[in-house]
Amino acid sequence: MLHVLSVGPSHAAFTVEAAMATMKKFHSIVGEKPAQDAEAPSVDDPNVGQIRADDKEAAHAPANAETNNEEANPSDGAQAGVKKIEAVTLSWTRGTAIWFLTLVNDFRLSMYTSLNAYATSSFLGHSLLTVINIVSYVMGGSVYIPMAKALDLWGRAEGFLLMTFFCILGLILLASSQNLPTYCAGQVFYKVGFGGLSYTWNVLAADVTNLRNRGLAFAFTSSPALISAFAGSKAASDLLAHSTWRWGFGMWAIILPVVALPIYGLLAYHLRQAEKKGVLVKETRDWSITPKTVWWAIMEFDLPGVLLFAGGFVIFLLPFTLAATAPHGYQTDYIIAMITLGLALIIAFGFYEMLVAPVPFLNYKFLIDRTVLGACLLDMTYQVSYYCYASYLPSFLQVVYELDVATAGYVTNTFSVVSFVFLFFAGWLIRWTGRFKWILWVCVPLYIFGLGLMIHFRQPGGYIGYIVMCEIFFSVAGSVFILCVQLAVLASVDHQHVAAVLALLFVMGSIGGSIGSAICGAIWTSTFLSRLERNLPASAMPDLSLIYSSLPTQLSYPVGSATRTAIVEAYGYAQARMLIAGTAFMVLGFIWVGMMRNLNVKNMTQTKGNVV
């Protein structure tokens, strides 16, 4: 175990050094935009969105002005969190900007992907993977809008620290859980925390980069995945062999504060520097806990809307996964009650937001912009499609293709490795052309093509190389989706609304992930179990429930035995139907891309200070 734990820091150090060196080269090529040389937007561009044109018109100044007092100070009228990050970027140096943009950690995600199936199996909950995903994704999605308001009102540093706390709490619960409900609760805090960190990181990336360079910035923040995708899978394998899956979560409760607190310190330090330089005037606000401030917080963060949103989607989606194992299927009384109540809560959420909420959960100004709406729907559709088949992929590779944990992790993490290369390539194309919509027209059919091939190849007896080939197709298209939908929503708003519009995008993605997990769970429970019942030999029937609920039990049967062959056949039958569902949903992507305007981000600017 000591050997395994020593893997992380060495790889992390190498990753940071390599990423910093790469970013230095990036700066030497791209250059750093001085505070006084902000790029001017193209006022003649007919594709400029209505939201952006209305909000940014007064903020734009000529690029060739010798002095620009507006660029020297944060935006007037901006919220406190926006003013703080603009002040930070106006005061920090090139070295800290490089350091900040390269400090990323993907190691824990690689380990989590490999360990999750074993953790749930220890509670006989392997078949409930999608149930846990539904709850955690919906709860994670419900915090993005309040998180956006917190980032704008309080600051990026404070939001980052809060999400770090949730991460650590979730990791502790996961590592110490003794039953499935505790593990599920840990998953909720884990997804809320790391989802919030990811969201905060994306907001910070938007804060310190211009739109034309944002693709390159995202590519460089993905560079550590070249190391963590392999090292994380290997570390997870060694933990399972020599220790326990619990250390795969527990170690991060120790490591994460060491990695995260310097980022908070960096932001807080430069905020103080900005205050000393007079770039930011410190604002005072009474945060004492009184009935008035509590009521203000409830309304400002729309907690009733959050509860209706989270409760409605969780209660509505769970029955589709649970129905197959209910006594009377969809005719079971509690299944009917959950679907009815969940749908009622979702409808109530819509009416509450339109008619009652003083500060709505969703900003309807964004939803009437066709580019923002198209990008959000494309992201949601992509997440639905992906999670239709992804939840049981690591288990499938180990049971059907007889891969060990590390090798299965390498295949599963193909996305992380390939995305860096193609994000960099797509980033350069966007920087050169200023356009991104045409790239989406290429990637949507590529993703569907990969899914179609996977329906054929992801079957028992196939060649693993074809699986990897299809994963590469997914990775190329999927990574570009993530980049382009972010560019689309960011290009449609000004800096004041960056956090809010990214929150909307993340919410739609979380809804898509939860819907995809519900579809995956419904297919799994209605096909995998029935095929086991049909094909298992009589000698294995007493262990049907254990086989269905535990990955180690499935792997315990020798390859070629009648029981293992029945399990393999059931996996292939279920996976094909999951992929068919994912392919069918992704066809909607053509409609959503068609909705988006062909924006040119080459001459747009949103940010101030030492940005790239």
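Each residue, glycine too, has its Cβ placed from N, Cα and C.
Those substitutions? Not in this structure, it's all original residues.
Quick look at what Swiss-Prot annotates:
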| type | residues | note |
| --- | --- | --- |
| MUTAGEN | ALA119 to Asp | Decreases the uptake of triacetylfusarinine C (TAFC) |
| MUTAGEN | TRP245 to Ala | Decreases the uptake of triacetylfusarinine C (TAFC); when associated with A-247 |
| MUTAGEN | TRP247 to Ala | Decreases the uptake of triacetylfusarinine C (TAFC); when associated with A-245 |
| MUTAGEN | TYR392 to Ala | Decreases the uptake of triacetylfusarinine C (TAFC) |
| MUTAGEN | ARG564 to Ala | Decreases the uptake of triacetylfusarinine C (TAFC) |
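Counting only the Cα atoms, the space from TRP247 (mutagenesis position) to ARG564 (mutagenesis position) is about 30 angstrom. Contacts of ARG564 (mutagenesis position) defined by a Cβ separation under 8 A and a same-chain sequence distance of 6+ are given as VAL399, GLN554, TYR557, PRO558, in order along the sequence. Looking at TRP245, TRP247, TYR392, the mutagenesis positions in this record, the fewest other C-beta atoms within 10 angstroms of the C-beta turn up around TRP247.
The two recorded residues, TYR392 (mutagenesis position) and ALA119 (mutagenesis position), have Cα atoms 14 Å apart.
Of the recorded residues, TRP245 (mutagenesis position) and ALA119 (mutagenesis position) place their C-alpha atoms 6 Å from one another.
Neighbour density for ALA119 (mutagenesis position): within 10 A of its CB lie 26 other CB atoms from the protein chains shown.
The secondary structure of TYR392 (mutagenesis position), as reduced to three states from DSSP, is coil rather than helix or strand.
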